[in-house]
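The next block holds one structure in the form of structure tokens; read it before the comments.
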Amino acid sequence: MRFSTEGFTSKVVAAILAFSRLVSAQPIIFDMRDVSSSADKWKDQSIYQIVTDRFARSDGSTTADCLVSDRKYCGGSYKGIIDKLDYIQGMGFTAIWISPVVEQIPDNTAYGYAYHGYWMKNIDELNTNFGTADELKQLASELHSRSMLLMVDVVYNHYAWNGDGSSVDYSSFTPFNQQSYFHDYCLITNYNDQTNVEDCWEGDTEVSLPDLSTEDNEVIGVFQTWVSDFVQNYSIDGLRIDSAKHVDTASLTKFEDASGVYNLGEVYQGDPTYTCPYQNYMKGVTNYPLYYPVYRFFSDTSATSSELTSMISTLQSSCSDVSLLGNFIENHDQVRFPSVTSDTSLIKNDMAFIILGDGIPIIYYGQEQGLNGGSDPANREALWLSGYNTDSEYYELISKLNQIRNQAIKKDSAYSTYKSSVVSSSDHYIATRKGSDANQLISIFNNLGSNGSQDITVSNTGYSSGDKVIDIISCNSVLAGDSGSLSVSISGGMPQVYAPSSVLSGSGICNQ
């Protein structure tokens, strides 16, 4: 379906391009909505990331073939997502993030088809493989009726071409149908050179990703108009920005301001001194600096906690707002964690850490079913083949973790912005406190493994002697000892999450 049904056409885009030339490429000024208000709303959310083509089909099939190595469209759709919102909400998620929605190159390339949504051809058309404009609007409406939010993945760093960069037919792109809108062809060769990162091209000689000159006011002006209309037409609450570190930084701010909603930028870099400054240009950043130490600690029982505890502190001092970082342990670009370890206790600990740490938790579809695909394309499985089992041990764990996070936010308006502190640690466990006095959660994460056990005492909890606290995972209760300390036993390597009984009152958690 064309966006033209909403009053936004290729002709309008062409007019904008022509007008911007007439005014000497001066930036277009918009009546901006309140991005900060949107960002504040997102701090309290828990996001379920969906690869639209692989989550749920319109026909409801749980047997339809989807061979990931074929890299073909498998039939996932907006209607499929709508029909499975109970499944998502049953895990306590308050938002979803879906794949890019615009028209893709149609070719069967050396890397298959563009089922993932990152090979853009035309921003004036929707990708009809996922459904119609009305179905996308219905998805937003159904989410909002449940007080849930919609985040859509957006690409504005590049287009895509099936072939070498020297052979690109720019006239096939809409609306940027001339080479002058793009950087000259050169593949990125040095990721330590920011000019090379921003001005050269991602991709390779098989599938080229022509790099837009987003620093050009003509180009970013079109995207400002486009995203403003796009967000309003489809009632979108937030945007995930693909390849953000490859975009001119000033353009990131212009785009977010024009969108009027929270933007979560993909900055694929584990160094916080590189990643954190991107919050000067957009509100949110994917938390790769946290991803790597989390991955290393929870995937290896011989790893020690020092790197992870250090990174918690470093992010708090380096990033302007850790509550707006997007935390994850799996996504469409990374291997699934169960492909690295089959130890269920380690998998549960990393899930708990992601959901209960500083920032916005993002769980990748299929984590709740223990999907174990490795590198792309193996990590983009069809979820329907799992049967959407709500009795899965990971589905039940994620439900509990989201439930306690949502309850903590309900009881304590400062919970999301309260910075976690590591109150106790050793080589193989970390205990954190998050939340204001009388409402704080004490979470204990470990990498002992399913055969591991350890008796520990956690001090500096902020509890008072005699306070009753409950581990929401096991539902076992403990009385705080002298000075509020907790003496507990880690058994079977399981994480523990303690909350005061007063916080749980009326929640239904552990029958409270």
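Backbone N, Cα and C define each Cβ position, glycine as well.
Original residues only.
Listed in Swiss-Prot as a natural variant, MET32 to Lys is described as follows: In strain: CCRC 21164 and ATCC 26077 / CBS 2863.
Secondary structure from DSSP puts SER36 (variant position) in a helix. Record note (Swiss-Prot), natural variant SER36 to Gly: In strain: CCRC 21164. The unchanged residue is displayed.
When secondary structure is read from DSSP and collapsed to three states, TYR73 (variant position) falls in the coil class. Around the Cβ of TYR73 (variant position), the number of neighbouring Cβ atoms within 10 Å comes to 18. Where Swiss-Prot documents TYR73 to Ile as a natural variant, the accompanying text is: In strain: ATCC 26077 / CBS 2863.
DSSP assigns ARG240 (substrate binding site) to a strand segment in the three-state reduction. Around the Cβ of ARG240 (substrate binding site), 25 further Cβ atoms fall within 10 Å across all displayed protein chains. The feature substrate binding site is assigned by Swiss-Prot to TRP119, HIS158, ARG240, LYS245, HIS246, GLY270, ASP333, ARG380.
For ASN157, GLU198, ASP211, HIS246, the entry in Swiss-Prot reads Ca(2+) 1 binding site, with the evidence type similarity to another entry. Around the Cβ of ASN157 (Ca(2+) 1 binding site), the same chain contributes GLU202, LEU209, ASP211, LEU212, THR214, ASP242, SER243, ALA244, HIS246, VAL247, each under 8 angstroms and 6 or more positions distant in sequence.
Just so you know, the Cβ of ASP242 (active site, nucleophile) picks up 21 other Cβ atoms within 10 Å once every protein chain is counted. The feature active site, nucleophile is assigned by Swiss-Prot to ASP242.
If you take the C-beta of GLU266 (active site, proton donor) and look for same-chain residues 6 or more apart in sequence within under 8 angstroms, you find ARG240, ILE241, ASP242, SER243, ALA244, LYS245, THR286. DSSP classifies GLU266 (active site, proton donor) as coil under the three-state reduction. Per Swiss-Prot, active site, proton donor is recorded for GLU266.
Natural variation at this site is recorded by Swiss-Prot as ASN280 to Ser, annotated: In strain: CCRC 21164. A helical conformation is recorded for ASN280 (variant position) in the three-state DSSP classification. A 10 Å cutoff on Cβ-Cβ distances gives ASN280 (variant position) a total of 10 other Cβ atoms nearby, all chains included.
In this structure, ASP350 (variant position) is part of a helix by DSSP. The Cβ of ASP350 (variant position) has 23 other Cβ atoms within 10 Å, all protein chains considered. Annotation of the natural variant ASP350 to Ala in Swiss-Prot: In strain: CCRC 21164 and ATCC 26077 / CBS 2863; the original residue is retained in the structure shown.
Counting only residues at least six positions away in the same chain, the Cβ atoms of GLY466, ASP467, LYS468, VAL469 sit under 8 Å from the Cβ of LEU479 (variant position). DSSP assigns LEU479 (variant position) to a strand in the three-state reduction. Annotation of the natural variant LEU479 to Ser in Swiss-Prot: In strain: CCRC 21164 and ATCC 26077 / CBS 2863; the original residue is retained in the structure shown.
Counting every protein chain shown, the Cβ of SER483 (variant position) has 11 other Cβ atoms within 10 Å. For the natural variant SER483 to Phe, the note given by Swiss-Prot reads: In strain: CCRC 21164.
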>> Quick check for the class: what is the C-alpha distance, in angstrom and rounded, between GLU198 (Ca(2+) 1 binding site) and ASP333 (substrate binding site)?
In response: 20
> If we check Cα distances from TYR73 (variant position), which of the binding-site residues TRP119, GLY270, ARG380 wins as closest?
Replying inline: ARG380
> How many angstrom lie between the most widely spaced Cα atoms of the substrate binders TRP119, HIS158, ARG240, LYS245, HIS246, GLY270, ASP333, ARG380?
Replying inline: 25
> Within 10 angstroms of the C-beta of SER36 (variant position), what count of other C-beta atoms is obtained when all protein chains are considered?
Replying inline: 10
> Under a criterion of Cβ-Cβ distance under 8 Å and sequence separation of at least 6, what residues of the same chain contact GLY270 (substrate binding site)?
Replying inline: TYR288, PRO289, TYR291, TYR292
> If we check Cα distances from TRP119 (substrate binding site), which of the variant positions SER36, ASN280, ASP350, SER483 wins as closest?
Replying inline: ASN280
